[in-house]
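Asker: Have a look at the structure that comes next, please.
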Amino acid sequence: MAQTQGTRRKVCYYYDGDVGNYYYGQGHPMKPHRIRMTHNLLLNYGLYRKMEIYRPHKANAEEMTKYHSDDYIKFLRSIRPDNMSEYSKQMQRFNVGEDCPVFDGLFEFCQLSTGGSVASAVKLNKQQTDIAVNWAGGLHHAKKSEASGFCYVNDIVLAILELLKYHQRVLYIDIDIHHGDGVEEAFYTTDRVMTVSFHKYGEYFPGTGDLRDIGAGKGKYYAVNYPLRDGIDDESYEAIFKPVMSKVMEMFQPSAVVLQCGSDSLSGDRLGCFNLTIKGHAKCVEFVKSFNLPMLMLGGGGYTIRNVARCWTYETAVALDTEIPNELPYNDYFEYFGPDFKLHISPSNMTNQNTNEYLEKIKQRLFENLRMLPHAPGVQMQAIPEDAIPEESGDEDEDDPDKRISICSSDKRIACEEEFSDSEEEGEGGRKNSSNFKKAKRVKTEDEKEKDPEEKKEVTEEEKTKEEKPEAKGVKEEVKLA
């Protein structure tokens, strides 16, 4: 598959400022606020000038049940902190309550995360962009009828299902430290989606992703798992990622790629145990981008939130082929980035337990499996189903969904200041022990509340009505003429 260097590609970016207001609760490592921090940082780097920014629609229950079971989505719509006692049996059944708590606005949070990923897939399908970015998406642990690892609705599966309407083969790549179990499970028996996950394996959540898990039925050999040990560094990661992904591209020949960019694989993550720098992590983005395929970039885990914001800002710049300085610009959360106030981070001195021999052995085993694939399986394409977001078809009688607007918003925090710290009594700079790791359910990214100078809207009719009263949310809007 042909690779290109330095080809500038059109990028669109999905963000809703409300996402940063949702709050999982005291001491919970998943902080949607990190999405707002990311957004604010990339705004202050000026990256908004180089891409189209959209506010996603809120995905509805009908969209979510394209994958999830009706009763599970009905439960997510109904459950609230004030009625939990009425749902105790269902909470147990759907694995909601501990790692996946009930919090105010839970379903709306899922709607925003999912809406951005599905809208991104529609944009890619219509060839209206080359790369779509939704840092609030990437919630890869959610199952068909179960929440898991801080994830409730699997926006990735729903986005891939949307891409499959136009693409014969879709490749999913996961560089989060946790195994992408929810996505693998959804497509385990199909040859139209290949899932590739590089993750920590052994005494670690979710406990899946063995080298020998390769898919089943028609999907045999279409699941690729690279189990890793603690402390992998940039050099080792690049040495496995590039050859494995080159072979996958050669054998599978996808026509679209979804890349989950979980940043808990970075050095110093509160729940992680890898030793990647932001540059090392972003090399994966750069390499996948070089294949010049329609690409969806999603968030995922990441629990040291200052580094999450650094990482996803830098990876947005990589998508835009734009170099940004290491000196951080002043931004609303500048104090979080002390004491150095730099974009890039240094690796720690932790031991890399992944020996060259171990990595080579796993790589060769994966190559053997990939050689079992038929070259680019043919797929009988059916009539293309309706797009998930019909209003994007641009009915002339409706308001222009692409009008530019300027949004000033006062972002009020829904928690005390210390809630946004990285350590929270759970060991500043200290890694959790393995028993905690098992319990430490993966954290997936949600959105933020800051709005940007130029933001495009993609909304349903219902939401257009709501938008007529922006003051209800403390948001001032004015149309900005292009």
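Indices start at 1 and increase along the chain as displayed.
The backbone N, Cα and C atoms fix where each Cβ goes, and this holds for glycine too.
Quick paste from Swiss-Prot:
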BINDING   Gly27, Lys31, Arg270  1D-myo-inositol 1,4,5,6-tetrakisphosphate binding site
ACT_SITE  His141  active site
BINDING   Asp176, His178, Asp264  Zn(2+) binding site
MUTAGEN   Phe287 to Tyr  Abolishes interaction with CHFR; when associated with I-297
MUTAGEN   Met297 to Ile  Abolishes interaction with CHFR; when associated with Y-287
MUTAGEN   Ser421 to Ala  Strongly decreases deacetylase activity, and disrupts interaction with NuRD and SIN3 complexes
MUTAGEN   Glu424 to Ala  Slightly decreases deacetylase activity, no effect on interaction with NuRD and SIN3 complexes
MUTAGEN   Glu425 to Ala  No effect on deacetylase activity, no effect on interaction with NuRD and SIN3 complexes
MUTAGEN   Glu426 to Ala  Decreases deacetylase activity, and disrupts interaction with NuRD and SIN3 complexes
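Quick one: how deep are these features, and who are their neighbours?
Answerer: When secondary structure is read from DSSP and collapsed to three states, His141 (active site) falls in the coil class.
DSSP assigns Asp176 (Zn(2+) binding site) to coil in the three-state reduction, outside any helix or strand. Note on Asp176 (Zn(2+) binding site): other Cβ atoms within 10 Å of its Cβ, all shown chains, come to 29.
For Phe287 (mutagenesis position), the same-chain residues lying six or more positions away in sequence with a CB closer than 8 A to its CB are Phe241, Lys242, Met245.
The secondary structure of Met297 (mutagenesis position), as reduced to three states from DSSP, is extended strand. In sequence order, Ile131, Ala132, Val133, Asn134, Leu259, Cys261, Val285, Glu315, Ala319 are the residues near Met297 (mutagenesis position), counting only same-chain partners six or more apart with C-beta under 8 A.
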Asker: In whole Å, how far is Lys31 (1D-myo-inositol 1,4,5,6-tetrakisphosphate binding site) from His178 (Zn(2+) binding site) when you measure between their Cα atoms?
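Answerer: Each residue's Cα considered, His178 (Zn(2+) binding site) and Lys31 (1D-myo-inositol 1,4,5,6-tetrakisphosphate binding site) end up 17 Å apart.
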Asker: When you rank His141, Asp176, Asp264 by Cα distance to Arg270 (1D-myo-inositol 1,4,5,6-tetrakisphosphate binding site), which of the recorded positions ends up on top as the closest?
Answerer: Asp264
Asker: About how far apart, in whole Å, are the alpha carbons (Cα) of His141 (active site) and Asp264 (Zn(2+) binding site)?
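Answerer: About 14 Å separates the two Cα atoms.
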Asker: Give the helix, strand or coil assignment DSSP yields for Asp264 (Zn(2+) binding site).
Answerer: helix
Asker: Rounded to the nearest angstrom, how far is the Cα of Asp176 (Zn(2+) binding site) from the Cα of Lys31 (1D-myo-inositol 1,4,5,6-tetrakisphosphate binding site)?
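Answerer: Cα-Cα distance, Lys31 (1D-myo-inositol 1,4,5,6-tetrakisphosphate binding site) to Asp176 (Zn(2+) binding site): 16 Å.
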